[in-house]
Amino acid sequence: MGSTSTPDSSTNRLQDKVAIITGGAGGIGETTAKLFVRYGAKVVIADIADDHGQKVCNNIGSPDVISFVHCDVTKDEDVRNLVDTTIAKHGKLDIMFGNVGVLSTTPYSILEAGNEDFKRVMDINVYGAFLVAKHAARVMIPAKKGSIVFTASISSFTAGEGVSHVYTATKHAVLGLTTSLCTELGEYGIRVNCVSPYIVASPLLTDVFGVDSSRVEELAHQAANLKGTLLRAEDVADAVAYLAGDESKYVSGLNLVIDGGYTRTNPAFPTALKHGLA
C-alpha cells in the first residue's frame, strides 16, 4: 500500500464499486473519497456539514461519480435514507466506510469528565457505527457480498494518559463490533474490518485542540516510533482502499494498525531507564 501520491498501476482497482463514506466532508473521509473515485468507484459521501460535503463533491468529480447526502449517523432514519438513496442512484452498495468519529471536549480526569459529553461521544462513535453497519448489512445480505470498514484508532486496543476515557472506550467498542459483525456476516460473503491509525493531523484534532496541522505533526513525530516520515490521511485512505477492494477478498475481522510500530514499543521504559542511569 503505497502513498496515493505515487503512481499506481492498479488505477481501476475499485472499478464499478459503489461506496458510502460517512464523515466524508473532511479529513480521512474526504481523502478516501478522492482515492476511491480515482480508483473507479462511485461514491456517496455523508456528513452533517452540508456545505463542506457539497464542496468536496464539486472538487472531486461530476454528480454521477460522487454525490452528497446529509446524514446524522445517530439517527436511524438518516442512515436508512443514506443507504436507500445510494441504492436508488447506483443500484447497489459494495462498500460501507464508517468513518464518523468525535473526541471528548471535557477534561481527561474521570472526576471532571462530563456526563453528557460521555453520552454524546458514545452515541456518535458507537451507536453511529452500529447503525451504519445495520443498514449496510440490510442491502448487502441479499446481494451475498460487501465490505464494511470502520475507522477505529490505536486507542481501540491501548490507552494513554490524556486520551479521554470515553474515546478509548468507544474505539475499543468499534473493534469489538468489527469482530462480532465479521462473525455473523461472513456467512453472507460480507467482510468486516477496521483501520487503527496513529495520530493524523486531521480537523478532528486541530479543531478540538486549537492548533494547526504542522504542530500536530511535530508532536506526533516526537512521540513516534518510526522516524523520518509522517502518517497522513492519504496513508489511511490507502489502507481503507485495500480492505474495501478485491485485493483483500479473504480478509475479514482484521484490525489494520497503521502506527509505524508505535504500539509495539514501550516508550516509558527507555525514558525511565535513561533517567535512572543519568
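Using N, Cα and C of the backbone, Cβ positions are placed for all residues, glycine too.
Nothing has been swapped: the model has the original residues at all the noted spots.
Taken from Swiss-Prot as is:
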type	residues	note
BINDING	Gly23, Gly24, Ala25, Gly26, Gly27, Ile28, Asp47, Val73, Asn99, Lys171, Val200	NAD(+) binding site
BINDING	Ser104, Ser164	substrate binding site
MUTAGEN	Ser153 to Ala	Strongly reduces enzyme activity
MUTAGEN	Tyr167 to Ala	Abolishes enzyme activity
ACT_SITE	Tyr167	active site, proton donor/acceptor
MUTAGEN	Lys171 to Ala	Abolishes enzyme activity
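In this structure, Val200 (NAD(+) binding site) belongs to neither helix nor strand by DSSP; it is coil. Across the fold, the C-alpha of Asn99 (NAD(+) binding site) and the C-alpha of Ser153 (mutagenesis position) stand 11 Å from each other.
Among the listed binding-site residues, namely Asn99, Ser104, Ser164, the Cβ with the most fellow Cβ atoms inside 10 Å is that of Asn99. For Asp47 (NAD(+) binding site), the count of additional Cβ atoms within 10 Å of its Cβ stands at 26 [all protein chains shown]. Val200 (NAD(+) binding site) and Ser153 (mutagenesis position) are 10 Å apart (CA-CA, integer value). Separation of the C-alpha atoms of Lys171 (mutagenesis position) and Gly23 (NAD(+) binding site): 16 Å, rounded to the nearest whole number. Among Gly23, Gly24, Ala25, Gly26, Gly27, Ile28, Asp47, Val73, Asn99, Lys171, Val200, the residues given in the record as binding NAD(+), the maximal Cα to Cα distance rounds to 22 Å. Shown in sequence order, Ile45, Asp47, Ala49, His52, Gly53, Val56, Phe68 are the residues of the chain, 6+ apart in sequence, with a C-beta less than 8 angstroms from the C-beta of Ala25 (NAD(+) binding site). You'll find the Cα of Ser104 (substrate binding site) roughly 17 Å from the Cα of Val200 (NAD(+) binding site). Here Gly27 (NAD(+) binding site) is positioned 21 angstrom away from Ser164 (substrate binding site), judged by their C-alpha atoms. Put simply, Val200 (NAD(+) binding site) is 15 Å from Tyr167 (mutagenesis position) when counted between their Cα atoms. In this structure, Gly23 (NAD(+) binding site) belongs to neither helix nor strand by DSSP; it is coil.
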